[in-house]
Each structure stands twice: as structure tokens, then as C-alpha cells.
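*Asks:* Just dropping this structure here.
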Amino acid sequence: MGSAWTNYNFEEVKSHFGFKKYVVSSLVLVYGLIKVLTWIFRQWVYSSLNPFSKKSSLLNRAVASCGEKNVKVFGFFHPYCNAGGGGEKVLWKAVDITLRKDAKNVIVIYSGDFVNGENVTPENILNNVKAKFDYDLDSDRIFFISLKLRYLVDSSTWKHFTLIGQAIGSMILAFESIIQCPPDIWIDTMGYPFSYPIIARFLRRIPIVTYTHYPIMSKDMLNKLFKMPKKGIKVYGKILYWKVFMLIYQSIGSKIDIVITNSTWTNNHIKQIWQSNTCKIIYPPCSTEKLVDWKQKFGTAKGERLNQAIVLAQFRPEKRHKLIIESFATFLKNLPDSVSPIKLIMAGSTRSKQDENYVKSLQDWSENVLKIPKHLISFEKNLPFDKIEILLNKSTFGVNAMWNEHFGIAVVEYMASGLIPIVHASAGPLLDIVTPWDANGNIGKAPPQWELQKKYFAKLEDDGETTGFFFKEPSDPDYNTTKDPLRYPNLSDLFLQITKLDYDCLRVMGARNQQYSLYKFSDLKFDKDWENFVLNPICKLLEEEERG
């Protein structure tokens, strides 16, 4: 990345606006004022409050329950810990391995799930963890701190200036957390980087760990803004707003002790933003052991897999269901009469009435406008996981069309179930998941995926390393009209190409995908990486500070 991206300076800002000393002096004044107020506030907290009262009570309970002295308090900052999504799975698996690592480890969860009249208790939350993720946790060593100000990090609270509003909200929420119970280690598993300066400047040194799912601002966002016609005070104001925000965001990296990301795409962006060469990737726990075990127990004999593709994705526009359906309709029109058509199953959850309306619009559009026969497409909403497992075990292909999805856990679930992934050639699916792999455990040591894909379809026989197929679309924001058409087909053409593959090719690739998913994305792999990249370094850091 060039200096235009990494080395933001006020000369650039002034060049946009013609400001001379005004912008610089104003920002310096604001920064100095914040520093002074922070110092005054810390002194007031130290002299007027007893922020360790809850911690003392908690430690007494922890010692009584686990029978260990000198416990270490790991504070997990996750205001929406009961949401039940992929981010929460990371949280609870990290909690699980942290507890199992050492009997002296105690967990504090900073959560806002106990307010706003919600009928939620710690027991409810841990029961949900068991039901949703099948993790049995030692509840005697898990404590919850209620955050009454969680609404300050909700995007609906900030109708305008959402980025800075949520940033300020996270700082306040971090202070509400730490003033009730300061931990020995602060771990943010949800992605609120503006909370780190509050933790770093508290009454004592607290190591900070971040597990980042995606950056809150990226080069892509800034490049998109810079390409806008620079006319009018509104555009100039947004440039200043985003540049100053990015400048502050960059400075936060110095506050963090351990930086963990969930994918190569996120890791590359975070390295560029925080100028850190120590970022580590820990892939989310995908429980591939359970899917592979289910497949082995209730396996699919030859001929039992159906000629169908499943789309496992929440019903939200960014998942690009419309693109998939439209491509499928084009595929059906171009399919020779002698070839059996694939059936398409759209399976996902809905969160609101808006999502329900979205599904209905897709159904109406596919039936009334695109004229897709009803027996070739179905929409399955909010299925329990056992029904999803059956669909995965019966299907042959799994489709994911999201552009620049930072990871893509559904794609991993496809592979663990022995499916052939058909995915968009970007971010997580391209860089991390559907990568070449052979029986010797070699990952990504082959030519680029698009070259392998061309060779695969040219020979129509298994090559021992391909794990899935890619497409790109002219509607992609970053579509290269010169290179991309030569490398990747569009989705409708890819549907046509996969109809040429015989059963043996698909069976061999599906079996390879299962072994690959165990090797790279299992819960056990997450446990090992969390121990190596987080727990062991933190223990060394705490020991050094005790000696120092």
C-alpha cells in the first residue's frame, strides 16, 4: 500500500479545503482537551469511586467455586453475546478453550442483553449456547456484567454521523464495563476498537486482545469516496470526516497487545490500517467435526445425493439472492433438453418483517417474472439445524454469491458436508476457504484458482487438489472488464459447466473437501490456534509484568 493510504497527514486535508492552520490547530486543541479531561476524569474515578467492589465480590465467588487462588479474570467485551450468530460462536468457543486451559481462569462477559425489558438471565444465555452451538461451559467460572448503555453502540441510535456516534458510544460502554469490574485481560470479540484507548488509559495496565471480523473503515470505502465528483461542501465535508476518522482509527493500533483476525481479507486490511506485522489469523470455529461425523453416521450412498444446489444464507439483499435466481433462470433457458436441470434451494433465516417481505418478493419475482418452474426452486425459512443438515447431506452443490464476504462460514459447512462449493471469487471464499488442497496437506501451493478451474473443465477429470468453482459478475463493484471475463465465468455459465461433471468427479472432490474442512476449520483447530496465539502470549506478558 502506498503512502497516499498509510500516511495520512493534514497537508492532504488542507489541500482539499484550502485550510491553512485552522484544521491543524483545531484538531490539536481538541486532542489536548481530550487528554486533559481524561486525566481529570481518571483522578476523579480514583478518588471518588471504588471500581473494584464488584471484582472483589466476583473473585471471592470464583475462588469459592473453583477452589483456586490467584485467579486470572478474562474480560470478554461482547455487548450482544446472546445473538446466536457467527461472532457469538467465536466468543463462546474462545470462552470454552480459555476455561479448559487453566482452572485459575475466570470469565467475565460484558453484555447488554439483560436490559430493555428482555427476559434474559445468565442461565438462559448459557442454555442458548448449549442449544445453538453445543458447547458445555463451566458456568461456575462465568460471570456477567450488565451494560445498561448498550443502545449507544446501536446504529439506530445514530441517525447521522453513525461511525463517530458508535465510536463514542463504544468508549462510554467500555468505561461502564471497566468501572464495574476491571479484568486482568480485555478481549474484544465483537469489534469496537474505539474502546481500546479507554482500557489502555485506565487505572492500571490491562493487556488488550482484539478478534476482528472486519475493519470498521477500509481502503475500499475511502477509494469509493475519492472517486466521487468533488463538488460541493457536502462531499468535501465527508472527505474531511472520513480522513480524520481514519487518522484516529489508525492511531488505535498502538494500544493493542494481540491482534487476531478471522480471514486473509480482514488481516490484509488491518495490517494496512494499524501498520502491524504481528496480526495472526484464527479462522472461526465451524464445528466441521460434527458435520463430517453426521455424514459418516448417516452417509449418502451412491445415487442418493440429489441433483440440487443449496444456498445457505440469511435472507438479506447483500447475500445477492436476486443474482443467484436470475442466473439460475438464464441457466435453465440455455440448458439443452438432454440435460437434467439442477434444483435450487434457498435456505436461510429471517430477522424481521422486512426480511419476510424480501423473501416474498423473491418468490413472486422467480415465479411471475422469471417463470422458473415451482418444482425447480424452493424457499426454506428459519429451518432448525437438523433439517439444514439433511438438506446439506442430500444436495450436491452449495452456492455463495456475496461480494467480498470477509469469511463465509456457510461455504465451510458446504465442504464439511461433502458438497461442491460454487462461490464468488472474492475475499474469504477465494483467499481462505475454497483453496487448492491435496492429500499431503498442501494448501494453496498450486497455480491460481482460475487456472486450475480452466484446466479442470477442459479435462473433466479430478486433478487431486481442486475444492470448488468460482464465478464473477459484471455487476460486481470491482469487476475488471479486461481480465475477469477471461478468468472466471458468470454464474449462469458456471451452472452449465458443472452439469458436464460426472458422479465420480463430484464424489472424489466432496470427500477431499470433508478432509480439508477438518484440517483447517474444525473447532479443534480453533482451540489450538487460540491457545498458541492468545493464551500463551498473554500468560507470558502477565508474567513479565509481574516480574517487572
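Cβ from N, Cα, C; glycine included.
Looking at Swiss-Prot, you'll find the mutagenesis GLY84 to Ala or Pro noted as follows: No effect. Mutagenesis annotation in Swiss-Prot: GLY85 to Pro, described as No activity; the structure shown retains the original residue. Where Swiss-Prot documents GLY85 to Ala as a mutagenesis experiment, the accompanying text is: No effect. Among the mutagenesis results in Swiss-Prot, GLY87 to Ala has the note: No effect. The residue drawn here is the original one. Quoted from Swiss-Prot, the note on mutagenesis experiment GLY87 to Pro is: No activity. According to Swiss-Prot, the mutagenesis experiment LYS319 to Ala carries the following note: Almost no activity. GLU405 to Ala appears in Swiss-Prot as a published mutagenesis result, with the remark: Almost no activity. According to Swiss-Prot, the mutagenesis experiment HIS406 to Ala carries the annotation: Almost no activity. Here Swiss-Prot describes PHE407 to Ala as a published mutagenesis experiment; the accompanying note says: Impaired activity.
Explain the structural surroundings of these features, please.
*Replies:* Non-local neighbourhood of GLY84 (mutagenesis position): ASN128, LYS132, each in the same chain, at least six residues away, with C-beta under 8 Å from its C-beta.
Of all the Cβ atoms in the protein chains shown, 13 others lie within 10 Å of the Cβ of GLY85 (mutagenesis position).
DSSP assigns GLY85 (mutagenesis position) to coil in the three-state reduction, placing it in neither a helix nor a strand.
Summarising the environment of GLY87 (mutagenesis position), the number of other Cβ atoms within 10 Å of its Cβ, over all protein chains shown, is 18.
Proximity of LYS319 (mutagenesis position) to non-local residues of its own chain (separation of 6 or more, Cβ distance below 8 Å) is seen for VAL311, ALA313, GLY348, ALA401, MET402, given in sequence order.
GLU405 (mutagenesis position) carries neither a helix nor a strand DSSP state and counts as coil.
For HIS406 (mutagenesis position), the same-chain residues 6+ apart in sequence whose C-beta sits under 8 angstroms from its C-beta are HIS213, TYR214, ASN262, SER263, TRP265, THR266, ALA427, GLY428.
Around the Cβ of PHE407 (mutagenesis position), the same chain contributes GLY86, HIS213, ASN262, SER263, THR266, TYR283, PRO284, ALA427, GLY428, ASP432, ILE433, each under 8 angstroms and 6 or more positions distant in sequence.
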*Asks:* Please list residues from the chain of GLU405 (mutagenesis position) whose Cβ is under 8 angstroms from its Cβ, counting only those at least six apart in sequence.
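*Replies:* When sequence neighbours closer than 6 are ignored, GLU405 (mutagenesis position) has HIS424, SER426, ALA427, GLY428, PRO429 within Cβ distance under 8 Å.
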